[in-house]
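Asker: Below are the features listed in Swiss-Prot for this protein:
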- 2-246: domain 'ABC transporter 1' (DOMAIN)
- G34, K35, N36, G37, C38, G39, K40, S41: ATP 1 binding site (BINDING)
- E175 to Q: Causes growth defect at 37 degrees Celsius, 7-fold decrease in translation; when associated with Q-456 (called EQ2) (MUTAGEN)
- 313-527: domain 'ABC transporter 2' (DOMAIN)
- G345, R346, N347, G348, A349, G350, K351, S352: ATP 2 binding site (BINDING)
- E456 to Q: Causes growth defect at 37 degrees Celsius, 7-fold decrease in translation; when associated with Q-175 (EQ2) (MUTAGEN)
Amino acid sequence: MIVFSSLQIRRGVRVLLDNATATINPGQKVGLVGKNGCGKSTLLALLKNEISADGGSYTFPGSWQLAWVNQETPALPQAALEYVIDGDREYRQLEAQLHDANERNDGHAIATIHGKLDAIDAWSIRSRAASLLHGLGFSNEQLERPVSDFSGGWRMRLNLAQALICRSDLLLLDEPTNHLDLDAVIWLEKWLKSYQGTLILISHDRDFLDPIVDKIIHIEQQSMFEYTGNYSSFEVQRATRLAQQQAMYESQQERVAHLQSYIDRFRAKATKAKQAQSRIKMLERMELIAPAHVDNPFRFSFRAPESLPNPLLKMEKVSAGYGDRIILDSIKLNLVPGSRIGLLGRNGAGKSTLIKLLAGELAPVSGEIGLAKGIKLGYFAQHQLEYLRADESPIQHLARLAPQELEQKLRDYLGGFGFQGDKVTEETRRFSGGEKARLVLALIVWQRPNLLLLDEPTNHLDLDMRQALTEALIEFEGALVVVSHDRHLLRSTTDDLYLVHDRKVEPFDGDLEDYQQWLSDVQKQENQTDEAPKENANSAQARKDQKRREAELRAQTQPLRKEIARLEKEMEKLNAQLAQAEEKLGDSELYDQSRKAELTACLQQQASAKSGLEECEMAWLEAQEQLEQMLLEGQSN
């Protein structure tokens with residue numbers, strides 16, 4: 001089992017965990033939840049032996065095999081399938097030993113190694129690796145492509161598959177759905193439900209957590225609180241605990257007030273001084289109960305749009321694509337106030353293309369898009385985070401939209417999105433991805449849109465912010481079109497589901513459970529097609545055409561690959577600078593008055609590295625998205 005005992009973890013002068021205690025039994029599947037920045041990822045880093053505890057202890061069996069998702073993937077020439085198989089380290093070691101034994105012609109060693117390979121089911125490893133990759137959205141053709149051919153999002157899927165193929169005793173997953181579409185999320189959920197080891201899962205997706213985990217550890221107020229059951233059960237139990245805590249707090253406050261009243265009345269009287277003194281000591285010894293805080297720190301709503309024209313947007317026989325490649329054909333869509341549409345479809349089918357088309361970021365190849373007079377778009381996509389001005393604060397961004405408004409009104413509004421105190425005037429270059437996403441949403445909400453277009457709006461958002469966004473969208477009066485892998489948000493905010501598939505956009509007759517069945521049926525059909533003989537598959541001309549297309553795609557994507565490689569080197573350098581600064585800041589002696597100048601320099605190095613790293617990461621993300629889109633188009637040709 002894993003035991004955390006009186007654990008203390010600091011980051012510089014900030015305490016993340018203090019005297020925290022928790023236990024995880026073998027085979028348990030634990031959801032690790034809490035606000036962004038509370039220490040969830042730091043706790044996983046502790047288990048991975050990447051950091052040390054500042055106090056207390058933690059233990060788990062030394063024989064346990066750990067697996068986690070690597071965050072970096074070099075541009076390797078190695079085939080995707082072989083890269084994933086590398087995740088089974090014991091298999092690779094035995095494979096190397098077998099090669100050496102064959103070279104020596106050592107029959108005894110060969111027999112022994114074959115026995116070990118049999119014991120770990122080595123002969124099925126290629127099919128197991130292929131199955132993992134298929135589940136995560138890779139085609140048969142992609143299995144043999146080099147890792148360097150894939151964009152960042154797809155490389156993260158390769159890293160995830162590499163972690164899953166490891167025959168681990170303890171699997172650590174930190175937001176594994178961030179780079180996945182809904183199809184892959186559904187597949188991963190099924191895989192994790194059948195996982196036999198111990199799982200610690202960080203996720204802000206309640207629908208993903210619920211069917212998987214049987215325990216929740218909630219990091220709050222520098223402590224770890226344990227709850228048996230899934231996330232929905234945790235919410236009920238926590239509400240009960242907080243209600244009890246509040247009742248105890250109020251009861252204690254009454255007792256404190258009574259004692260204080262006695263002390264104030266009789267302290268000066270000689271006949272009662274002794275009794276008053278005893279009550280003073282009683283107050284001093286009393287362990288005060290904190291009041292319960294259950295409020296969501298985020299609170300906002302969409303103000304009523306200035307107008308609600310009907311229809312807001314109309315499409316007639318619209319086709320869309322990139323260059324000569326048609327992604328969507330003959331789209332017919334009518335959006336009116338109150339339309340609430342969730343887009344479903346496999347990766348690369350064209351969901352984001354449709355959103356861009358609706359937003360006016362992509363011109364139609366043919367057909368007409370009719371926009372109502374008075375339409376006001378609110379468009380959210382991940383690349384918009386880069387449009388924030390790095391040298392400006394949240395209040396400066398908002399003031400440009402509302403130059404006539406009083407500063408206090410702007411501050412009050414931003415407070416609903418979690419920007420309070422100094423955060424309101426802090427430059428966005430220092431912001432995390434979640435903070436930037438919240439600011440972009442705040443700017444959208446302020447403008448009172450009547451048509452909302454949201455492409456994966458919950459990426460980077462924690463559970464509290466997701467809930468606040470969901471509640472605001474439920475009350476939104478205009479039209480909504482959303483792409484999301486967050487099924488709770490889709491269920492709560494949409495009335496109709498549309499399927500983007502085979503160049504078409506059509507109403508889907510069913511719910512999200514029916515969509516899972518549809519995915520399964522399509523996968524079976526494709527597997528049958530793959531197994532069927534194809535007359536031209538091995539023809540010389542087909543191979544020649546395929547090589548030509550691959551060469552053209554490599555040439556087209558080469559500038560982006562070079563830029564991505566440059567950014568990765570820069571991020572590596574900045575990460576090293578940041579690690580160096582944070583290591584120094586972890587030294588308590590650095591905070592002595594005599595080392596004030598050194599501390600200031602160290603803090604400046606930390607801030608500069610964080611700022612540069614954030615800018616590089618956003619540029620890297622944009623380049624990766626462009627590369628991913630080009631590769632998806634190339635694969636479909």
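Heads up, the Cβ atoms here are built off N, Cα and C, so glycines get one too.
Residues as originally present; substitutions not included.
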Asker: Drop a 10 Å sphere on every Cβ of the binding-site residues G345, G350 and tell me which sphere holds the fewest other Cβ atoms.
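Answerer: Counting other Cβ atoms within 10 Å of each of the binding-site residues G345, G350, the minimum falls on G345.
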Asker: Work through the recorded positions one by one (R346, S352, E456) and name whichever has its CA nearest to the CA of G37 (ATP 1 binding site).
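Answerer: Going through R346, S352, E456 one by one, the closest to G37 (ATP 1 binding site) is E456.
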Asker: Neighbourhood of the ATP 1 site (G34, K35, N36, G37, C38, G39, K40, S41): other residues with Cβ within 8 Å of the Cβ centroid, in order?
Answerer: L16, T42, I219, D462
Asker: With a radius of 8 angstroms around the mean position of the C-beta atoms of G345, R346, N347, G348, A349, G350, K351, S352, what other residues of the same chain does the ATP 2 site pick up?
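Answerer: Other same-chain residues near the ATP 2 site: D181, T353, V500.
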Asker: Between E456 (mutagenesis position) and R346 (ATP 2 binding site), what C-alpha distance do you get in Å?
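Answerer: So the Cα of R346 (ATP 2 binding site) lies 14 Å away from that of E456 (mutagenesis position).
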Asker: Do any residues at least six apart in sequence from S352 (ATP 2 binding site), in the same chain, have a Cβ closer than 8 Å to its Cβ, and if so which, in order?
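Answerer: Those within reach of S352 (ATP 2 binding site), by Cβ under 8 Å and sequence separation of 6 or more, are A381, D455, V483, Q629.
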Asker: For the binding-site residues listed here (N36, S41, N347), which one has the lowest count of neighbouring CB atoms within 10 Å of its own CB?
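Answerer: Comparing Cβ neighbours within 10 Å for the binding-site residues N36, S41, N347, S41 has the fewest.
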Asker: Return the member of G345, N347, K351 nearest to G39 (ATP 1 binding site) in space, with distance defined Cα to Cα and candidates limited to these binding-site residues.
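Answerer: It is N347, whose Cα lies nearest.
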Asker: Out of these mutagenesis positions, E175, E456, which one has the fewest other C-beta atoms within 10 Å of its own C-beta?
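Answerer: Comparing Cβ neighbour counts within 10 Å for the mutagenesis positions E175, E456 gives E175.
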Asker: In whole Å, how far is K40 (ATP 1 binding site) from G348 (ATP 2 binding site) when you measure between their Cα atoms?
Answerer: 32
Asker: Could you state the whole-number distance in Å separating the C-alpha atoms of R346 (ATP 2 binding site) and C38 (ATP 1 binding site)?
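Answerer: One finds 34 Å between the Cα atoms of these residues.
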